[in-house]
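As recorded in Swiss-Prot, the features of this protein are as follows:
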type	residues	note
DOMAIN	1-84	domain 'PDZ'
DOMAIN	284-344	domain 'LIM zinc-binding'
MUTAGEN	Leu80 to Lys	Abolishes cell adhesion to collagen and ability to suppress anchorage independent growth
MUTAGEN	Cys313 to Ser	Abolishes ability to suppress anchorage independent growth but not cell adhesion to collagen; when associated with S-316
MUTAGEN	Cys316 to Ser	Abolishes ability to suppress anchorage independent growth but not cell adhesion to collagen; when associated with S-313
Amino acid sequence: MALTVDVAGPAPWGFRITGGRDFHTPIMVTKVAERGKAKDADLRPGDIIVAINGESAEGMLHAEAQSKIRQSPSPLRLQLDRSQATSPGQTNGDSSLEVLATRFQGSVRTYTESQSSLRSSYSSPTSLSPRAGSPFSPPPSSSSLTGEAAISRSFQSLACSPGLPAADRLSYSGRPGSRQAGLGRAGDSAVLVLPPSPGPRSSRPSMDSEGGSLLLDEDSEVFKMLQENREGRAAPRQSSSFRLLQEALEAEERGGTPAFLPSSLSPQSSLPASRALATPPKLHTCEKCSTSIANQAVRIQEGRYRHPGCYTCADCGLNLKMRGHFWVGDELYCEKHARQRYSAPATLSSRA
């Protein structure tokens, strides 16, 4: 329906548009502001703008149409093409409840007739029953499961899921002639694994006669995935270094001979591997605190070791690990305090 609308100005006019030549759609009103000028002029969402102030809007770009509407003098004259179809939330002037009720009943009657025609087209039992092997086929009863294996819909979803979350709850228990995997939650179907048989095998699992149980072949992909998930969850192993350290600490607490713990700063043993493992040497003893060094040791001289925390200046307590030490008598000093005790630098012996 073609009509002309005059929107009183000035701008803004109170509506939005969409479409244009660049969108390959006609220019259409998409939103009208409440209590706006376009609302007062009876402009509605869904109206197609044919002309703006007498100029055809068929070949206009979206930005061009926006510019002409914004810069239009008052009043803004729009030639519209309004569809007769009623949009949701609008009645196109039909405010009578009887008219609306009649339209609603007519739409309901149309829907009912379409459903009846659909049911009549599928009235044949063969057309309604799904084909064998389809995912929508219902599982047969337990009495008819004699020749061909069947699988329930719940197990199909378990087998087709990529992550197999239910496989974490499977636990195997011994059984004569088969192994049974029971799900952790009560009410779930159990999975039975049959030993390989000499006859031809079916690619699908079968149902057990006890009811609700599924039979899996050991060569099936589902069973292999379940086995891989179980083997991948093995308990973490303790590292050999940590085990040696733990044994050394326990032996030291008991007052016995601690086991040998190799260190990056300790001298490497020249004994064969078999002899070194059989009779491990003692741990190094710190010459300052007279305790065993269980982890890292600082080698000062041949047969003299200290903890990294005990390798300090005898005067100021500065750690000498990254600085080196100076001997003054039988004590270790940093460079500053060693020079204070000896004025002649030639008498100092240093070790970097």
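Numbering starts at 1 and runs along the chain as displayed.
Placement of Cβ uses the backbone N, Cα and C atoms for every residue, glycine included.
Sequence features annotated in Swiss-Prot and their locations in the structure.
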residue: Leu80; record: mutagenesis position; contacts (Cβ under 8 Å, 6+ apart): Ala2, Leu3, Thr4, Val5, Leu43, Asp47, Ile48, Ile49, Val50
residue: Cys313; record: mutagenesis position; contacts (Cβ under 8 Å, 6+ apart): Leu320, His325, Leu332, Tyr333, Cys334, His337
residue: Cys316; record: mutagenesis position; contacts (Cβ under 8 Å, 6+ apart): Cys334, Lys336, His337
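The residues of the domain 'PDZ' (1-84), classed with DSSP into helix (H, G, I), strand (E, B) and coil, number 16 helix, 33 strand, 35 coil.
Classification of Cys316 (mutagenesis position) by DSSP places it in coil, neither helical nor stranded.
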